[in-house]
Amino acid sequence: MEIKRVGSQASGKGPADWFTGTVRIDPLFQAPDPALVAGASVTFEPGARTAWHTHPLGQTLIVTAGCGWAQREGGAVEEIHPGDVVWFSPGEKHWHGAAPTTAMTHLAIQERLDGKAVDWMEHVTDEQYRR
């Protein structure tokens, strides 16, 4: 058994290459080999969001606070709230973040394939975000 204590892993700022706006990433766990799963708590300030991206084995989001938006390529922007669970299929291009006037926090859980859990793409434009 291994216990990760709260605060044992430093918070980090979401890199500008992958995020628009102010985003804080609090790593929660990365299971040791041979397990592939990792998780983090991610907080988006109002209007902050990820760039478009995919996950080779999919991603689960569990909204814990605030109000957010999520969109898959070709789909509508969906509003998400605490308690909502969002699943993105492997390879599904998507983004997620806070609503324009409200912060949002979610748990993000994904698995690694050949050591990689995410493929980052272009930023979500303001026009795409405001749809």
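Glycine residues also receive a Cβ, built from the backbone N, Cα and C atoms like all the rest.
Every position carries its original residue.
Among the mutagenesis results in Swiss-Prot, ILE3 to Leu has the note: Increases catalytic activity and enantioselectivity in vitro; when associated with A-20. The residue drawn here is the original one. For ILE3 (mutagenesis position), no same-chain residue 6+ apart in sequence has a C-beta under 8 angstroms from its C-beta. Secondary structure from DSSP puts ILE3 (mutagenesis position) in coil.
PHE19 (mutagenesis position) is surrounded by 22 other CB atoms, counting those within 10 A of its CB over all protein chains shown. One mutagenesis experiment named in Swiss-Prot is PHE19 to Val, and its note says Increases active towards (S)-2-chloromandelonitrile in vitro.
Experimental mutagenesis at this site is recorded by Swiss-Prot as ILE25 to Met, annotated: Increases catalytic activity and enantioselectivity in vitro; when associated with Q-36. Sequence-distant contacts (6 or more apart, same chain, Cβ under 8 Å) of ILE25 (mutagenesis position) comprise SER11, GLY12, LYS13, GLY14, ALA40, SER41, VAL42.
For the published mutagenesis LEU36 to Gln, Swiss-Prot gives the following note: Increases catalytic activity and enantioselectivity in vitro; when associated with M-25. Residue environment of LEU36 (mutagenesis position) contains 15 other Cβ atoms, counted within 10 Å of its Cβ in all protein chains. DSSP assigns LEU36 (mutagenesis position) to coil in the three-state reduction, outside any helix or strand.
Here the residue is the original one, but Swiss-Prot notes a mutagenesis experiment at this spot, VAL42 to Ala: Increases enzymatic activity and enantioselectivity in vitro; when associated with L-29 and R-36. Other C-beta atoms found within 10 angstroms of the C-beta of VAL42 (mutagenesis position) number 24, with every protein chain shown included.
Recorded in Swiss-Prot as a mutagenesis result, VAL42 to Thr carries the remark: Increases enzymatic activity and enantioselectivity in vitro. Further increases in enzymatic activity and enantioselectivity in vitro; when associated with H-40 and H-110.
Summarising the annotation, Swiss-Prot assigns domain 'Cupin type-2' to 42-104.
According to DSSP, THR50 (mutagenesis position) sits within a strand segment. THR50 to Ala appears in Swiss-Prot as a mutagenesis experiment; the accompanying note says: Does not affect mandelonitrile synthesis in vitro.
HIS96 (mutagenesis position) falls within a strand segment according to DSSP. Annotation source Swiss-Prot lists Mn(2+) binding site at HIS53, HIS55, GLN59, HIS94, HIS96.
GLN59 to Ala appears in Swiss-Prot as a published mutagenesis result, with the remark: Loss of mandelonitrile cyanolysis and cyanohydrin synthesis activity in vitro. Decreased metal binding in vitro. The DSSP secondary structure for GLN59 (mutagenesis position) is strand.
Cβ-based neighbour count (10 Å, all protein chains) for HIS96 (mutagenesis position) stands at 26. The annotation that Swiss-Prot gives for the mutagenesis experiment HIS96 to Arg reads: Results in an insoluble protein in vitro.
Here Swiss-Prot notes a mutagenesis experiment, HIS96 to Ala, with the remark: Decreased mandelonitrile cyanolysis activity but complete loss of mandelonitrile synthesis activity and enantioselectivity in vitro. Does not affect metal binding in vitro.
As a published mutagenesis entry, HIS96 to Lys or Asp appears in Swiss-Prot alongside the note: Results in a soluble but inactive enzyme in vitro.
One entry in Swiss-Prot concerns the mutagenesis experiment HIS106 to Ala or Leu. Its note says: Results in soluble proteins but inactive in vitro. For the recorded site, HIS106 (mutagenesis position), the DSSP three-state label reads strand.
Under its mutagenesis entries, Swiss-Prot includes ILE109 to Leu with the note: Increases catalytic activity and enantioselectivity in vitro; when associated with V-117.
Sequence-distant contacts of HIS55 (Mn(2+) binding site), defined as residues of its own chain at least six apart whose C-beta falls under 8 angstroms from its C-beta, comprise PHE88, PRO90, GLY91, GLU92, GLN110, GLU111, ALA117, VAL118, ASP119.
Figure note: comparing Cβ neighbours within 10 Å for the recorded positions HIS94, HIS106, the maximum is reached by HIS106. Taking the mean position of the Cβ atoms of HIS53, HIS55, GLN59, HIS94, HIS96 as the Mn(2+) site, the remaining same-chain residues with a Cβ inside 8 Å of that point are THR50, THR54, LEU61, PHE88, GLU92, TRP95, GLN110, VAL118. When the Cα of ILE109 (mutagenesis position) is compared against those of the recorded positions PHE19, LEU36, HIS53, GLN59, HIS96, the shortest separation belongs to GLN59. In the shown protein chains, 19 other C-beta atoms lie within 10 A of the C-beta of HIS53 (Mn(2+) binding site).
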